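Now, the feature entries from Swiss-Prot:
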DOMAIN    149-253  domain 'SH2'
DOMAIN    268-521  domain 'Protein kinase'
BINDING   L274, G275, Q276, G277, C278, F279, G280, E281, V282, K296  ATP binding site
ACT_SITE  D387  active site, proton acceptor
MUTAGEN   Y528 to F  Lower affinity for AMOTL2-binding compared with wild-type
Amino acid sequence: MGGVKSKPKELGQRSRSLDDGTGGHHHHTPNPTSFTPNRSPPVEGSRRGTQPNIINAEQALFGGVNSTTNSITSPNRIGILGGVTTFVALYDYESRTASDLSFRKGERLQIVNNTEGDWWLARSLTTGESGYIPSNYVAPSDSIQAEEWYFGKITRRDSERLLLNLENRRGTFLVRESETTKGAYCLSVLDYDNVKGLNVKHYKIRKLDSGGFYITSRTQFSTLQQLVNHYRQHADGLCHSLTDVCPVLKPPTQGLARDAWEIPRDSLRLDVKLGQGCFGEVWMGTWNGTTRVAIKTLKPGTMSPEAFLQEAQVMKKLRHEKLVQLYAVVSEEPIYIVTEYMGQGSLLDFLKGDMGKMLRLPQLVDMASQIASGMAYVERMNYVHRDLRAANILVGDNLVCKVADFGLARLIEDNEYTARQGAKFPIKWTAPEAALYGRFTIKSDVWSFGILLTELTTKGRVPYPGMVNREVLDQVERGYRMPCPAECPDSLHELMLTCWRKEPEERPTFEYLQGFLEDYFTSTEPQYQPGENL
């Protein structure tokens, strides 16, 4: 780890007294490997906290971080009504249409009109040119949101995902809002020692009534900027002095551009065929000659264009960093569905491929927690997926997982599918009340999530091996449940069994599943040791 020294004993004791105000709060990921979720490798552009010219096309253009949930990188919105008219660019942006405005990180912009939601009309104070800009790419000048180290409403778990990257050195840091104390902040710092390896320490930044800030009351600062600068110069009780700002990729824009929803077919180019299913194909493509996207083409007759367009209006409002973002549609047959592009394809193919062989339980559980996070949002929005399985989860670089194809299953008009029997219907993933009586709810999605956990722990094996669909339905009705997969801890199999309870209301919520999986290696399996496969 590049000259890491053991910290002195007294420093360790002082650190424990400072951390989170309660003592030594840190999170350790067992057996850290190169699989550090939520980071993607370089492609183009720039990322906050590093030198320019490093960005991932998938995340930059289609990363799914949103304004309706905790966002990794979006600044808090501040309107121009209060006299704040000058904003600063947080990232580079290349225009995608004639009405867009290109700008560079650090450029100052005057907001002309911010009443149109996700895209604001702005004028560059550098070039004098005007055009539309993505509102989540700018922050008010001289505000905390404009600081490279300020990550806003990022969760504790996401801060750890970002910091626990093997490219980061000891002392890499970020500042975020406290999840537990309103108005307070948290300083998250990457640490390393020979016993725990890489781990993240979290220090609560408390606010004085007079407006100042402190981690320990003997050292107080009038601004957060002064606090950060102080701990850059001296560890002063922290696990390490602050070194680098945590790198983060550009967030996605909300939509492809202003007013780009129902788009002409000729604005899309199908570049590389990625897959084919019962109802259509999936392509990597390009929109408007500028923007990489994924395009799902549906066979004519698969669903009613009118019903699809109505459902798509709901689907496009679902915005969460763990849901694949719906960007645009071609609403005449053959229907095209345009979404963000995920570079590693479906989770099922990923698990069965070369990368799958290298995955161990910490990475698999982290992927499961990301899926549960996306589904917890679906749960909060009172929506239902209806077809949750590894084939409908997409993987980005560095094990970012996102839920795809939510809500589409309801619209399929194929007789063999709607009868819930035959090869086209995913019986093995479907809860009995949904398969037998068509009762699809978020609780039938929870059942499917339990099946998905078996796909993860068996690296993509088909559920109920050796059994045909009809047999599965009969056996499950009689109380049969799949046994614990090889090397899978009993505690994880017990979680699967709770997802497969006969009575839907007795199954856990996705909110519970997310919390259980995020804390799995601290609360449930702290003694985990890697095995041959898991």
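First residue shown is number 1, and so on along the chain.
Keep in mind that glycine also has a Cβ here, set from the backbone N, Cα and C atoms.
Although substitutions are noted, the structure shown does not include any of them.
Calculated from their C-alpha atoms, the gap between L274 (ATP binding site) and the residue listed as 'active site, proton acceptor' amounts to 20 Å.
Mean model confidence of the domain 'Protein kinase' (268-521) amounts to 90 (pLDDT, 0 to 100 scale). Checking each of the recorded positions C278, V282, Y528 against the residue listed as 'active site, proton acceptor' by C-alpha distance, the shortest gap belongs to C278. For the binding-site residues listed here (L274, C278), the lowest count of other CB atoms within 10 A around the CB belongs to C278. Around Q276 (ATP binding site), taking its Cβ as the centre, 10 other Cβ atoms fall within 10 Å, counting all chains. Across the domain 'SH2' (149-253), the DSSP tally of helix, strand and coil residues reads 18 helix, 32 strand, 55 coil.
Taking the Cβ of G280 (ATP binding site) as centre and 10 Å as the limit, one finds 19 other Cβ atoms among all the protein chains shown. Using a 10 Å Cβ-Cβ cutoff, V282 (ATP binding site) registers 21 neighbours.
The secondary structure of the residue listed as 'active site, proton acceptor', as reduced to three states from DSSP, is coil rather than helix or strand. Between the alpha carbons (Cα) of Y528 (mutagenesis position) and C278 (ATP binding site) lies a span of roughly 41 Å. Ranking the recorded positions D387, Y528 by the number of CB atoms within 10 A of their own CB puts D387 at the top. The ATP-binding residues named in the record, L274, G275, Q276, G277, C278, F279, G280, E281, V282, K296, extend over a maximum Cα to Cα distance of 14 Å.
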